[in-house]
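What follows is a single structure, written as structure tokens, with notes after it.
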Amino acid sequence: MKQPAPVYQRIAGHQWRHIWLSGDIHGCLEQLRRKLWHCRFDPWRDLLISVGDVIDRGPQSLRCLQLLEQHWVCAVRGNHEQMAMDALASQQMSLWLMNGGDWFIALADNQQKQAKTALEKCQHLPFILEVHSRTGKHVIAHADYPDDVYEWQKDVDLHQVLWSRSRLGERQKGQGITGADHFWFGHTPLRHRVDIGNLHYIDTGAVFGGELTLVQLQ
């Protein structure tokens, strides 16, 4: 019997030396490698967390997708992973292809099999990560946490978790979210990282010529 996808997942930071959080990678593997080298990332002692959207648009989507199988990487699901899973499950590919999924069609048959296997594993990606580190309690979701009060295992609209930009669009109100120290999101490409109270937006458009943002949580 197929297990339901987890919504929430917890990470205990004391298991790791350093914890790094990456903005949307979108197939930009070389940018990620350079950033990890610069921060002296150690895959045996450190953890890399992705805010989702490791695939599509960039040059190395398959390699980035396969990163999720490494013991030193974890991620929340992004809307692009969800589009890919939905496309393969339904065989309705048009939405995914219009949004950067054409790399999959260009793969050789054996590579498509590898991609399908990796995307099947994405069914186990949580929508929301709660990370307990030496710098506090961090909540990570791809686009938004669609409530003004965070609670572990609270029912929230998962479509908004993957797609919503409304909170960022209302940033002039300056309202944060209670229930954790920091909230981290990607999804909306920005020229630079945006911090509004305890809300942090770190998709800085690596695939569009911007820098890939890497944040040290511990």
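Along the chain as shown, residues are numbered 1 onward.
Heads up, the Cβ atoms here are built off N, Cα and C, so glycines get one too.
At each noted position, the model has the original residue.
Summarising the annotation, Swiss-Prot assigns active site, proton donor to H80. What Swiss-Prot records for D24, H26, D53 is Mn(2+) 1 binding site. Taken from Swiss-Prot, the feature Mn(2+) 2 binding site covers D53, N79, H187. Looking at Swiss-Prot, you'll find the mutagenesis D24 to V noted as follows: Loss of function. In Swiss-Prot, a published mutagenesis experiment is listed as H26 to L, annotated Loss of function. One mutagenesis experiment catalogued in Swiss-Prot, H26 to N, is accompanied by this note: Loss of function.
Shown here: features listed in Swiss-Prot, placed on the structure.
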residue : record                : contacts (Cβ under 8 Å, 6+ apart)
D24     : mutagenesis position  : V51, G52, D53, V54, G78, G186, H187, P189, D203, A206, V207
H26     : mutagenesis position  : D53, V54, I55, D56, R57, G58, S61, C64, H80, G100, A206, V207
N79     : Mn(2+) 2 binding site : G52, D53, H142, A143, L162, W163, H187
Practice task
Compute the centroid of the Cβ atoms of D24, H26, D53, then list the same-chain residues not in that set whose Cβ lies within 8 Å of it, in sequence order, for the Mn(2+) 1 site.
Solution key: G23, I25, G27, G52, V54, I55, D56, R57, G58, G78, H80, G186, D203, A206, V207
